Amino acid sequence: MAQDIISTIGDLVKWIIDTVNKFTKK
């Protein structure tokens, strides 16, 4: 259960970082 939550948060963090990188590169 905790493992699923951690992996979900990890995916969310990766997505946020990717999105921020796209905006900051412009």
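Each residue, glycine too, has its Cβ placed from N, Cα and C.
This is the original sequence, none of the listed changes applied.
When secondary structure is read from DSSP and collapsed to three states, Q3 (variant position) falls in the helix class. Close to Q3 (variant position) in the fold, though at least 6 residues off in sequence, lies no residue with a CB less than 8 Å from its CB. Quoted from Swiss-Prot, the note on natural variant Q3 to A is: In strain: canine.
Following the DSSP three-state reduction, the secondary structure of W15 (variant position) is helix. Counting only same-chain residues six or more apart in sequence, none has a Cβ lying under 8 angstroms from the Cβ of W15 (variant position). Swiss-Prot gives this note for the natural variant W15 to L: In strain: canine.
According to Swiss-Prot, the naturally occurring change N21 to E is described as follows: In strain: canine. According to DSSP, N21 (variant position) is assigned to a helical segment.
All protein chains included, N21 (variant position) registers 9 other Cβ atoms within 10 Å of its own Cβ.
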